[in-house]
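J.: Checked Swiss-Prot, it gives:
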- THR16, ARG179, TYR211, ARG212, PRO213, ASP214, SER244, TYR245, LYS246, LEU247, GLY248, SER249: UDP binding site (BINDING)
- ARG179 to Ala: Complete loss of glycosyltransferase activity, does not restore Fap1 glycosylation in vivo (MUTAGEN)
- TYR211 to Ala: 25% glycosyltransferase activity, partially restores Fap1 glycosylation in vivo (MUTAGEN)
- ASP214 to Ala: Wild-type glycosyltransferase activity, fully restores Fap1 glycosylation in vivo (MUTAGEN)
- LYS246 to Ala: Complete loss of glycosyltransferase activity, the protein forms tetramers, does not restore Fap1 glycosylation in vivo (MUTAGEN)
- SER249 to Ala: Wild-type glycosyltransferase activity (MUTAGEN)
- PHE314 to Ala: 25% glycosyltransferase activity, the protein dimerizes but does not tetramerize (MUTAGEN)
- PHE315 to Ala: Complete loss of glycosyltransferase activity, the protein does not dimerize (MUTAGEN)
- ARG318 to Ala: 25% glycosyltransferase activity, the protein dimerizes but does not tetramerize, partially restores Fap1 glycosylation in vivo (MUTAGEN)
- LEU320 to Ala: Complete loss of glycosyltransferase activity, the protein does not dimerize, does not restore Fap1 glycosylation in vivo (MUTAGEN)
Amino acid sequence: MRVYITNINGQSIQSTAQLCQNTVTDVAVSLGYRELGIYCYQIHTDSESELSKRLDGIVAGLRHGDVVIFQTPTWNTTEFDEKLMNKLKLYDIKIVLFIHDVVPLMFSGNFYLMDRTIAYYNKADVVVAPSQKMIDKLRDFGMNVSKTVVQGMWDHPTQAPMFPAGLKREIHFPGNPERFSFVKEWKYDIPLKVYTWQNVELPQNVHKINYRPDEQLLMEMSQGGFGLVWMDDKDKEYQSLYCSYKLGSFLAAGIPVIVQEGIANQELIENNGLGWIVKDVEEAIMKVKNVNEDEYIELVKNVRSFNPILRKGFFTRRLLTESVFQAICD
């Protein structure tokens, strides 16, 4: 038995979707798993025959009895994911579907794809999902895979050093201001440091910082402040279902976080004292203004006691091994 994992390539260097799949694959390779590389492209440039041959090339190394961890979506359209699943099902193998995002739930305009999405999910032997709430939601739409694993949180494997963190009354937020409208509406006297490529007009107290390589970003953030995990109101329901990659990044940097009430990881954050759960931005601003040095240092201590499991990839190691056990064992 050999274990394989799909992995997308060819997207922008800034693509969080690609970064997440690449990170999981790096951990998987360290465990002895093998990569099935998938290039991101416009699939309709292929004829049916060409696409079938492309998929044959992806799965060419498989043997009967192997296990494949299928990271989904591939972002090559739902049609591509369906066809890849169908190709995998031709083999006498076990299939673990690792759901990063559910496209019909992310974007209301894509909800029409839900039935097709659930149909190919149901061909898996095991489903790994970001949260139990996501699993429950998918069951409401007809998912019937009995074996499931909860991811819980994104790791952020790194060896970047952490500087001593002092109380800085500032908030860090990597993200596109065009996607997160609250950035362009920031009217508070606490500065918001936005890490982005985009050149857009921003409020006076929003400080645009150009793209940073990962280790540089973590080291800069490690010097203090708070990491903000936030979405616009229209996306709050989805935030209660999925795992935010930003959360793992902030914690790996060694700084406390501020997150919206209802986030999928809320219990983990509360139980480990990793930051604050707030109802709105105004409450977040009030807390940043009122926190004292001792309280901040205690939060940092909690985060840095917790973050070795993220920096060494243990959430990912756990789901990769647990899902294989579930696939093989009844």
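Yeah, the Cβs are placed from backbone N, Cα and C, and that goes for glycine too.
Here the original residues are kept at every noted site.
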J.: Which residues of the same chain, at least 6 positions away in sequence, have a Cβ lying under 8 Å from the Cβ of SER244 (UDP binding site)?
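T.: Non-local contacts for SER244 (UDP binding site): TRP154, VAL229, ILE263, ASN265.
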J.: Determine the Cβ neighbour count for SER249 (mutagenesis position): the number of other Cβ atoms within 10 Å of its Cβ.
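T.: Taking every protein chain into account, the count is 25.
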J.: Using a 10 Å radius around its CB, how many other CB atoms surround LEU320 (mutagenesis position)?
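T.: A count of 24.
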J.: Listed UDP-binding residues THR16, ARG179, TYR211, ARG212, PRO213, ASP214, SER244, TYR245, LYS246, LEU247, GLY248, SER249 - what's their greatest C-alpha to C-alpha distance in Å?
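T.: Between the outermost Cα atoms of THR16, ARG179, TYR211, ARG212, PRO213, ASP214, SER244, TYR245, LYS246, LEU247, GLY248, SER249, the distance is 21 Å.
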J.: I'm trying to understand the geometry here, so how far is the Cα atom of SER249 (mutagenesis position) from the Cα atom of ASP214 (mutagenesis position), in Å to the nearest whole number?
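T.: SER249 (mutagenesis position) to ASP214 (mutagenesis position), Cα-Cα distance: 9 Å.
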J.: Between ASP214 (mutagenesis position) and THR16 (UDP binding site), find the distance joining the two CA atoms and give it rounded to the nearest Å.
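T.: Rounded to a whole number, the Cα-Cα distance is 12 Å.
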J.: Rank the mutagenesis positions ARG179, LYS246, ARG318 by how many other Cβ atoms lie within 10 Å of each Cβ and give me the one with the fewest.
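T.: With the mutagenesis positions ARG179, LYS246, ARG318, fewest surrounding Cβ atoms within 10 Å: ARG179.
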J.: Drop a 10 Å sphere on every Cβ of the binding-site residues PRO213, GLY248 and tell me which sphere holds the fewest other Cβ atoms.
T.: PRO213
